[in-house]
Amino acid sequence: MSLDSEVSVSSSSGRDWFFPSPSFFRSSPSQYGRRFHTNSNTHSAPSSTYPSGIRHRRRVKFSRTPTTSSNEKPQISIVSDKPSAISKNNLNWLSQFGLQFALVTLTIVFLLLLLLRNTHLESQVNKLQGEILRLHACHQLDTLNVSSSTAHKSQDTHPCSCENFKRNLALFLSFMLLLIPLIIFKYIDYVSRSRLSENISEQVSLNKQIAYRVDVFLSVYPYAKPLVLLVATLLLIFLGGLTLFGVTTEDLGHCLWLSWTYVADSGNHASSEGIGPRLVAVSISFGGMLIFAMMLGLVSDAISEKFDSLRKGKSEVVEQNHTLILGWSDKLGSLLNQLAIANESLGGGTIAVMAERDKEDMELDIGKMEFDFKGTSVICRSGSPLILADLKKVSVSKARTIIVLAEDGNADQSDARALRTVLSLTGVKEGLRGHIVVEMSDLDNEVLVKLVGGDLVETVVAHDVIGRLMIQCARQPGLAQIWEDILGFENCEFYIKRWPQLDGMLFEDVLISFPAAIPCGIKVASYGGKIILNPDDSYVLQEGDEVLVIAEDDDTYAPAPLPMVRRGSLPKDFVYPKSPERILFCGWRRDMEDMITVLDASLAPDSELWMFNDVPEKEREKKLIDGGLDISRLENISLVNREGNAVIRRHLESLPLESFDSILILADESVEDSAIQADSRSLATLLLIRDIQARRLPYVAMASQTQGGNFSKGSWIGEMKQASDKTVIISEILDPRTKNLLSMSKISDYVLSNELVSMALAMVAEDRQINDVLEELFAEEGNEMHIRQADIYLREGEEMSFYEIMLRARQRREILIGYRLANAERAVINPPAKTGRRKWSLKDVFVVITEKE
């Protein structure tokens, strides 16, 4: 140990250690091998530095980071005699592959030996059978014929051996054809790995690639599964027949037929004899059962997929001249009812409905609708109107009318979707045969839709139309029922038709030329087909002009010879002075500014409009200004704001309800989400207002009403009816089921908004020209419907015909279209007996089309 301490430190500055050599190392150096490789960079110390008994040892590099000095660079030694991980992996799978390949080879050799053994035994059996036949022949024949029989036997030996070789070859081929796929699928990964040298990058195995290709083939191509099943069946028949040919004495054709019978019917193998034929027959029958199980599965899946496609509405609608409805809303039921009534005269029709809903849900909702379709069939399909493929699925290019329903919810979003739907419809390559009727939610967006759709589009601004209609009905009680009769197809509606026999006739004479219709206007051909409502009596019909009439159906009227009608004069010239009115709005609508503008144009000066809702006053003014209303420019009305809840009695009692001429209960869209909830709120407000009004009636009126005994069982209804004679209340009703409640109580002249919009959509869908007529009747300017008192046209007890009153109304530039008797509940539009004379009462009222005052 003292010798080691004498080693100079300066000679090992590079972390090189020197070990002394023990004596037994020097004595037997060959007996112990070196544990470390010799470092080529070892620096030998000078021999003079060490004593004579000390031997210089080699330096060894350890796996430590060398500390380099300023004069020396670090040296890195690479050890390369250890095998890499890649080489070990290659050796592992090569050894496994060799072992498994050897096992497969031994199996094949064993099978071949068995096959050869079987062949040898079969040849021995054939030889023994030949010897038996020869001995039997020798016993029967004389000795002279032995040579000939021997020659005959020698001639037959060669064909028998050839036949045996063929059968053995067939048996061998059948086994090989069964083993080859197994070997390929078993060792295909090793083949793919053998192509990888030392590349350690990740690659997909060939087995997975083949499985992926098969999966793509089966999923992409529609006839892939039946084709695979057919190929599997043919392979089973071929392999089975080939195997039967090897184990039986039948020819190949008969063996193939037997194989088919085993595949087709698993019970046919019961007649097989022998171990070999029975094993093969059982195997073929088992494969046949699998084949038929797969076939039944494919057939069942195909049938289920087809029924599922039909159930979910994925199949194509092969129809022509049908009505197509895109979208789903609460108006669909009323719309289907009106279209079914319109198609009744044609023997029924076809209506296709496509919406982004499940087909079963749509059919279930339509099945719950309580009306008769009258021979019209409704077909539902699931899809989006924004996708051209879904539009083609409902034969959009062959439809005679396309109706686009507005969505429930935000008006701008609904109109934006309608705009995109129109863009999709105009992008159909085949073109459109019919016109497009679009239900709009906001009047400001109507221009954009017409700009995109062009001449193909007809718009019905539902919300604004209902608002203006409510104002008309509020100022003229009973007008709501008249609008329902005219817009619906159940009674009389508008029709336009050309009658060449009327050319050259004055419009005054045309008015009394139709016994079953009432002319209302002329479609002037010289004006580009413009419809003129209520033209002058002196207008002469020209060639190409068409007559606008109100009739029960398009085939129920025709011109007749002119009747003899006595012309009279009006009793006196009535001029109704306008008096200020007080109107109350309960609730809030998004088109409030439009309703205020219409009221300001129709009411007398110094009129008042009270707005009662839960919207703060500052927010109301902001909404009205944003809608384009300048409150300072209102000429005839002044706004009175009251804040409160319309379903709270205490808030309603703070209003002078008995002093209003008209009360409009609006469906408050900001509060309620569904039609039923909105109607419930409107109905509650209506009953509260009528009850408050009835309690504020004078005592004398209530006493006289009670003494009459008319309402002994329901005095509250009688009191409300008494109050309704003073104030007209119009309720905006969204759900048609609420109609019966209000009609039974008779306490409100209701407006069924959704049903009226559906009627307008159906009418424009059947004839797009009617849209111009409706737009003028609903607009601020032009003509409108009015209810007139009878004393304007006749005297008390005067006997006149309907035609005579019509000619008197023409002196006021009005077109008489119907009447309502004093003791009747409903008006009669387009009465049948127009020439029959009868006595009239001054309490009767007449319905006319006249210019707006």
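The backbone N, Cα and C atoms fix where each Cβ goes, glycine too.
Sequence unchanged from the original; the noted substitutions are absent.
Residues or ranges marked as domain 'RCK N-terminal 1' in Swiss-Prot: 320-461. When pLDDT is averaged over the domain 'RCK N-terminal 1' (320-461), the result is 91.
Annotation source Swiss-Prot lists domain 'RCK N-terminal 2' at 580-752, citing sequence analysis.
Listed in Swiss-Prot is the mutagenesis experiment THR249 to Ile, annotated as follows: In castor-15; no nodules formation or arbuscular mycorrhizal symbiosis. Shown in sequence order, the list is empty: the chain has no residue 6+ apart in sequence with a C-beta less than 8 angstroms from the C-beta of THR249 (mutagenesis position). In the three-state DSSP assignment, the secondary structure recorded for THR249 (mutagenesis position) is coil.
The annotation that Swiss-Prot gives for the mutagenesis experiment ASP444 to Asn reads: In castor-13; no nodules formation or arbuscular mycorrhizal symbiosis. Long-range C-beta contacts of ASP444 (mutagenesis position), restricted to its own chain and to partners at least six residues apart, with a cutoff below 8 Å, are absent.
Its own atom aside, the Cβ of ARG590 (mutagenesis position) has 18 Cβ atoms within 10 angstroms in the protein chains shown. For the mutagenesis result ARG590 to His, the note given in Swiss-Prot is In castor-17; no nodules formation or arbuscular mycorrhizal symbiosis.
Under its mutagenesis annotations, Swiss-Prot gives VAL598 to Ile the following note: In castor-7; no nodules formation or arbuscular mycorrhizal symbiosis. All chains included, 20 other C-beta atoms sit within 10 angstroms of the C-beta of VAL598 (mutagenesis position). A helical conformation is recorded for VAL598 (mutagenesis position) in the three-state DSSP classification.
One mutagenesis experiment named in Swiss-Prot is PRO698 to Leu, and its note says In castor-6; no nodules formation or arbuscular mycorrhizal symbiosis.
With helix defined as DSSP H, G or I and strand as E or B, the domain 'RCK N-terminal 1' (320-461) counts 63 helix, 31 strand, 48 coil.
Note: the CA-CA distance between ARG590 (mutagenesis position) and VAL598 (mutagenesis position) rounds to 15 Å.
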